[in-house]
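Asker: This is the structure, below, for whatever I ask next.
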Amino acid sequence: MKQYLELMQKVLDEGTQKNDRTGTGTLSIFGHQMRFNLQDGFPLVTTKRCHLRSIIHELLWFLQGDTNIAYLHENNVTIWDEWADENGDLGPVYGKQWRAWPTPDGRHIDQITTVLNQLKNDPDSRRIIVSAWNVGELDKMALAPCHAFFQFYVADGKLSCQLYQRSCDVFLGLPFNIASYALLVHMMAQQCDLEVGDFVWTGGDTHLYSNHMDQTHLQLSREPRPLPKLIIKRKPESIFDYRFEDFEIEGYDPHPGIKAPVAI
């Protein structure tokens with residue numbers, strides 16, 4: 001995961017001081033890309049421990065189309081707590097847009113099912129895309145989508161994915177985002193009888209919060225360790241039938257975790 005550490009250093013070296021919605025302040029760069037060959041290992045940051053339970057359960061929650069944090073709480077995941085209302089609702093965030101994008105005539109489009117069908121029946125299509133950025137519903141969302149748009153690509157029997165992330169919290173959020181989409185690529189590839197290819201991450205406003213600087217320097221002082229391997233223990237009937245127990249990360253030997261405040 002040297003690419004990730006190099007991005008951190010780039011933000012420190014080249015970033016512009018900017019104000020932000022949270023009032024915390026950031027160092028920010030605009031436009032950055034990283035490529036991870038998923039054949040080389042699972043891209044889970046090793047210079048600090050990442051909470052894999054949260055990453056897996058959040059992705060399963062998205063795939064169910066859920067937008068209430070009750071499922072997350074049942075599984076001891078609290079990463080969405082700060083944005084939920086008193087009933088645990090977040091509005092039409094990722095899960096709603098992925099699974100039930102509303103159309104003007106009252107229908108709902110299941111984008112995940114659509115891209116699975118495309119991958120199986122028209123893998124050379126240049127339209128194998130999922131978007132969470134629904135302009136008509138942004139004002140109803142507790143938090144506008146940060147990882148907003150992703151595209152799948154099939155070549156030589158391998159499935160690749162590129163994500164566009166409009167806003168990226170490099171220290172806290174990005175390790176989650178990379179691992180989450182890498183996991184999704186593995187799941188989609190298994191469902192489509194493909195091998196995994198590359199995960200390409202593209203960032204817009206890519207920033208370090210001003211209250212994450214000490215943590216960033218600590219992480220940069222650490223040497224990356226070998227990437228772990230993802231094992232999927234079974235192939236469910238559909239992309240929506242995976243369970244937490246289906247996934248195992250083998251050989252994950254990270255440095256200790258580093259705590260940092262969340263900018264809300």
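Using the three backbone atoms N, Cα and C, a Cβ is placed for every residue, glycine included.
Nope, none of those substitutions made it into this model, it's the original residues.
Taken from Swiss-Prot, the feature active site, nucleophile covers Cys146. Taken from Swiss-Prot, the feature dUMP binding site applies to Arg21, Arg126, Arg127, Arg166, Ser167, Cys168, Asp169, Asn177, His207, Leu208, Tyr209. Among the features that Swiss-Prot reports, (6R)-5,10-methylene-5,6,7,8-tetrahydrofolate binding site is placed at His51, Asp169, Ala263, with the record citing a large-scale study or a structure entry. Under its mutagenesis annotations, Swiss-Prot gives Cys50 to Tyr the following note: Shows 0.2% of wild-type catalytic activity, but substrate affinity is not affected. Quoting Swiss-Prot on the mutagenesis of Arg126 to Glu: Shows 2000-fold decrease in catalytic activity and 600-fold decrease in affinity for dUMP. For the published mutagenesis Asn177 to Ala, Swiss-Prot gives the following note: Shows 200-fold decrease in catalytic activity, 20-fold decrease in affinity for dUMP, and 10-fold decrease in affinity for mTHF.
Looking at the shown structure, can you explain where the listed features end up?
Answerer: In the three-state DSSP assignment, the secondary structure recorded for Cys146 (active site, nucleophile) is coil.
Other Cβ atoms within 10 Å of the Cβ of Arg21 (dUMP binding site) number 10 in total over all chains.
Classification of His51 ((6R)-5,10-methylene-5,6,7,8-tetrahydrofolate binding site) by DSSP places it in coil, neither helical nor stranded.
In this view, Cys50 (mutagenesis position) is surrounded by 19 other Cβ atoms within 10 Å of its Cβ, with every protein chain counted.
Mapped onto three states, the DSSP output places Arg126 (mutagenesis position) in coil. The number of other CB atoms found within 10 A of the CB of Arg126 (mutagenesis position), across every protein chain shown, is 8.
Asn177 (mutagenesis position) falls within a helical segment according to DSSP.
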Asker: Between the binding-site residues His51, Arg127, His207, whose Cβ has more other Cβ atoms within 10 Å than any of the rest?
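Answerer: Most Cβ neighbours within 10 Å: His207.
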Asker: Residues with Cβ closer than 8 Å to the Cβ of Tyr209 (dUMP binding site), same chain and 6+ apart in sequence?
Answerer: Thr22, Thr24, Gly25, Thr26, Asp169, Phe171, Ala263
Asker: Taking Cα-Cα distance, which of the recorded positions Arg126, Arg127, Ser167 are within 10 Å of Cys50 (mutagenesis position)?
Answerer: none
Asker: Measure between the Cα atoms of every pair in Arg21, Arg126, Arg127, Arg166, Ser167, Cys168, Asp169, Asn177, His207, Leu208, Tyr209, the residues the record assigns to dUMP, and report the largest value in Å, rounded to a whole number.
Answerer: 36
Asker: Calculate the distance in Å between the alpha carbons (Cα) of Arg127 (dUMP binding site) and Asn177 (mutagenesis position), and round it to a whole number.
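Answerer: Pair distance, Cα basis, whole Å: 22 Å.
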Asker: Among His51, Asp169, Ala263, the annotated (6R)-5,10-methylene-5,6,7,8-tetrahydrofolate contacts, find the widest CA pair distance and round it to a whole Å.
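Answerer: In whole numbers, the farthest two Cα atoms are 18 Å apart.
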